[in-house]
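Step one of this worksheet: look at the structure below.
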Amino acid sequence: MTTTTTKKPHVLVIPFPQSGHMVPHLDLTHQILLRGATVTVLVTPKNSSYLDALRSLHSPEHFKTLILPFPSHPCIPSGVESLQQLPLEAIVHMFDALSRLHDPLVDFLSRQPPSDLPDAILGSSFLSPWINKVADAFSIKSISFLPINAHSISVMWAQEDRSFFNDLETATTESYGLVINSFYDLEPEFVETVKTRFLNHHRIWTVGPLLPFKAGVDRGGQSSIPPAKVSAWLDSCPEDNSVVYVGFGSQIRLTAEQTAALAAALEKSSVRFIWAVRDAAKKVNSSDNSVEEDVIPAGFEERVKEKGLVIRGWAPQTMILEHRAVGSYLTHLGWGSVLEGMVGGVMLLAWPMQADHFFNTTLIVDKLRAAVRVGENRDSVPDSDKLARILAESAREDLPERVTLMKLREKAMEAIKEGGSSYKNLDELVAEMCL
């Protein structure tokens, strides 16, 4: 892992506090550290644990942390510092709260000697409006990171009604460069579209798929079942590709009706399964910390205990998807989950819910024919009989979507090998930070 210059950069990393953003951003940070950079990561106190694995792998000389208090906000309950603890509509309040980190960060940087200032800020695109201002004040390069694909970017940025995301788009396009968690051979036409139509420059680096840097680490919270027990359960499954993994990411909570339909489908299908059920979200009201719970039907877990495993809270998703027993994945089609499923070589069953899930579905299901759609949106309730049939058939190795996905997997793994497109882009990114 070499760069084109002998100087190694000092990079200030500012991730967005939601696991779908934080985790790939830290995976990217690991790759930058491997290339000789010194990194300082800015987080708030309750997000500091995300950095434990990086701390264990890199020396304090090269990996540093800057912990600033989470700015209070009237619409965010006390003690909440991550979006996954809130419903998605709270994102505007999270943006507002995090923008108040501008002044404390400026104060911190102002007290540093010039030799200790970073060469670049690698910040979340979601925070780019105020990160760019900080970078400009200290003549530092601001490079934006988006953990999504170029197709989604090209669709979102082409929409006329972008509401409050318009400021994010503008700030991202005005930053020094853009890094995305995709690989060039997956979507070359869309990478070129973003580069030529939306950016004021050609500095876009596809660096994916960004893979976990340490197996078995806690990458998202607490689990009701230890990863070792999950692994042992999978090891006990006699047939390869016989288990369906069901998970909808860090933000999605199913309604009671959706949960009942899914439970019925799993039971009717007779397939082996692991179902990750999310923690409840806090309401967006600082005076009301009550929660809305998912409702697993009474008696379900007892009836399926010989074939199924229900995990409440965080699940070791990467480990599950890469296990030989797992053959398919019922997913919301969040981009990180798509890449993890692709690398794991499992059949993707798409139930898009919100935001970029629909753009990902267009790319993966409609354009690339590498997944099967089983749900329509956040409000849809699947027919349990139909879903049961799809689940039962999803382990078939001759499904055309599985064959296509495996070809994409080969391209993904080539991209991150030494000499591959994403590998070289990471080298170039680190070199560019020093120029």
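Backbone N, Cα and C atoms are what each Cβ position is placed from, and that goes for glycine too.
Although substitutions are noted, the structure shown does not include any of them.
One mutagenesis experiment catalogued in Swiss-Prot, Gln18 to Gly, is accompanied by this note: Slight decrease in catalytic activity. The Cβ of Gln18 (mutagenesis position) lies under 8 Å from the Cβ of Ser82, Leu83, Gln84, Ser250, Gln251, each of which sits 6+ residues away along the same chain. A coil conformation is recorded for Gln18 (mutagenesis position) in the three-state DSSP classification, outside any helix or strand.
Under the heading UDP-beta-L-rhamnose binding site, Swiss-Prot lists Gln18, Ser250, Ala315, His332, Gly336, Ser337, Glu340.
One mutagenesis experiment named in Swiss-Prot is His21 to Ala, and its note says Almost complete loss of catalytic activity.
Where Swiss-Prot documents His21 to Asn as a mutagenesis experiment, the accompanying text is: Reduces catalytic activity 5.4-fold. The Cβ of His21 (mutagenesis position) has 25 other Cβ atoms within 10 Å, all protein chains considered.
Taken from Swiss-Prot, the feature quercetin binding site applies to His21.
The active site, proton acceptor feature in Swiss-Prot is assigned to His21; the stated evidence is similarity to another entry.
Among the mutagenesis results in Swiss-Prot, Leu88 to Ala, Gly or Ser has the note: Reduces catalytic activity 1.6-fold. The residue drawn here is the original one. Annotation for Leu88 (mutagenesis position): spatial neighbours Gln251, Gln354, Ala355, criterion Cβ-Cβ under 8 Å with sequence separation of six or more. Under the three-state DSSP scheme, Leu88 (mutagenesis position) falls in the helix class.
What Swiss-Prot records for Asp119 is active site, charge relay, and it gives similarity to another entry as the kind of evidence. Counting only same-chain residues at least 6 apart in sequence, those with a Cβ under 8 Å from the Cβ of Asp119 (active site, charge relay) are Pro9, His10, Val11, Ile140, Lys141, Met433, Cys434.
Here the residue is the original one, but Swiss-Prot notes a mutagenesis experiment at this spot, Ser124 to Asp: Slight decrease in catalytic activity. In the three-state DSSP scheme, Ser124 (mutagenesis position) is classed as strand.
For the published mutagenesis Pro147 to Thr, Swiss-Prot gives the following note: Complete loss of catalytic activity. Long-range Cβ neighbours of Pro147 (mutagenesis position) (same chain, at least 6 residues apart, Cβ-Cβ under 8 Å): Gly20, His21, Pro24, His25, Ile180, Asn181, Leu210, Trp335, Gly336.
In the three-state DSSP reading, Pro147 (mutagenesis position) counts as coil. Experimental mutagenesis at this site is recorded by Swiss-Prot as Pro147 to Ala, annotated: Slight decrease in catalytic activity.
For the mutagenesis of Ile148 to Ala or Ser, Swiss-Prot gives this note: Reduces catalytic activity 4.3-fold. The structure shown keeps the original residue. Within its own chain, Ile148 (mutagenesis position) has Ile180, Asn181, Ser182, Trp335, Asp356, Asn360 as residues 6 or more apart in sequence whose C-beta sits under 8 angstroms from its own.
Residue density at Trp335 (mutagenesis position): 28 other Cβ atoms are found within 10 A of its Cβ, drawing on all protein chains shown. Among the mutagenesis results in Swiss-Prot, Trp335 to Ala has the note: Reduces catalytic activity 6.5-fold. The residue drawn here is the original one.
Its Cβ placed at the centre, Asp356 (mutagenesis position) has 22 other Cβ atoms within 10 Å. A mutagenesis experiment is reported in Swiss-Prot for this position, Asp356 to Ala, and the note states: Complete loss of catalytic activity.
In the three-state DSSP reading, His357 (mutagenesis position) counts as helix. Cβ neighbour count for His357 (mutagenesis position) (all protein chains, 10 Å cutoff from its Cβ): 25. Listed in Swiss-Prot is the mutagenesis experiment His357 to Ala or Gln, annotated as follows: No effect on catalytic activity.
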Other CB atoms, at most 10 A from the CB of Gly336 (UDP-beta-L-rhamnose binding site): 23
C-alpha spacing of Ser337 (UDP-beta-L-rhamnose binding site) relative to Ser124 (mutagenesis position), in angstrom: 19
Maximal Cα-Cα distance (Å) across residues annotated as binding UDP-beta-L-rhamnose, namely Gln18, Ser250, Ala315, His332, Gly336, Ser337, Glu340: 17
Nearest of the binding-site residues (Ala315, Ser337, Glu340) to His357 (mutagenesis position), judged by Cα-Cα distance: Ser337
